[in-house]
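Annotated features in Swiss-Prot:
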type	residues	note
DOMAIN	114-193	domain 'PDZ 1'
DOMAIN	198-273	domain 'PDZ 2'
MUTAGEN	Lys214 to Ala	Disruption of the cooperative binding of C-terminal peptides from FZD7 and phosphatidylinositol-4,5-bisphosphate. Impaired interaction with FZD7 and disruption of the cooperative binding of C-terminal peptides from FZD7 and phosphatidylinositol-4,5-bisphosphate; when associated with A-250
MUTAGEN	Asn215 to Asp	Disruption of the cooperative binding of C-terminal peptides from FZD7 and phosphatidylinositol-4,5-bisphosphate
MUTAGEN	Lys250 to Ala	Disruption of the cooperative binding of C-terminal peptides from FZD7 and phosphatidylinositol-4,5-bisphosphate. Impaired interaction with FZD7 and disruption of the cooperative binding of C-terminal peptides from FZD7 and phosphatidylinositol-4,5-bisphosphate; when associated with A-214
Amino acid sequence: MSLYPSLEDLKVDKVIQAQTAFSANPANPAILSEASAPIPHDGNLYPRLYPELSQYMGLSLNEEEIRANVAVVSGAPLQGQLVARPSSINYMVAPVTGNDVGIRRAEIKQGIREVILCKDQDGKIGLRLKSIDNGIFVQLVQANSPASLVGLRFGDQVLQINGENCAGWSSDKAHKVLKQAFGEKITMTIRDRPFERTITMHKDSTGHVGFIFKNGKITSIVKDSSAARNGLLTEHNICEINGQNVIGLKDSQIADILSTSGTVVTITIMPAFIFEHIIKRMAPSIMKSLMDHTIPEV
């Protein structure tokens, strides 16, 4: 079973498979149209086979983008058929999205990882933690801090600190353990952002993906937009855009990041009631001035 980063990728892949199967079947009658011509052997499939994809589902795709995101699998044809399959991102089929860097920056990894960090010259690691439902979660990661440098992010769950299980700890106890820890080596076991998920969308010809937000929270979804097709929900807060943290930024700044993004936009969202609980008692000015808003490297 194939997985896709967006509904647009799924739909376009189905069109590709149907066209390829039709063209490769010698039993099909010949139709004098460019769209159903035999598959060329030079790998240049899309300008002739799929001209309709350029405006499919409201997408704005040019031939170069389509060709760049499609890989023709080499090797002997099976039963006389040529095999044409889109490129994959993390085992996902993505004929429209392609190898988009925003998806890789925003990826929420399943499983648990271990990070090792040290305190800075002021004896700090640039991290604030919050206790939620007997678990400890990252509330704030400061820019250019040790916590930022090892890749910790807002919403990460801290399972262990220096081998001690954090389950049942209060926020104060977690901060106390970090404060008392030896400064040259602190080992933390992390579960990657369990309350968050990513949604990949595609801009239409006007440069929009189709949602409205206020104070960083999604309030409306535009009918028949990419946001609607891909299941974006209201009452969710935007945590990241293409992997870049936007928590604490003004709506105008978030809008600028969206508008300057490419045609593929991946946002990371969290249910509003959980988001509000995590940031509770943290001043907006702190989130704006201290939160790490840099673009992560991949």
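Including glycine, each Cβ sits where the backbone N, Cα and C put it.
At each noted site, the model still has the original residue.
Keep in mind it's a predicted model, so treat the numbers as computed, not measured.
Feature annotations (Swiss-Prot) mapped to structure.
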residue : record               : Cβ contacts under 8 Å, 6 or more apart
Lys214  : mutagenesis position : Asp251
Asn215  : mutagenesis position : Asp251
Lys250  : mutagenesis position : Lys288
Average pLDDT across the domain 'PDZ 2' (198-273)? 97
Per DSSP, Asn215 (mutagenesis position) is which: helix, strand or coil? coil
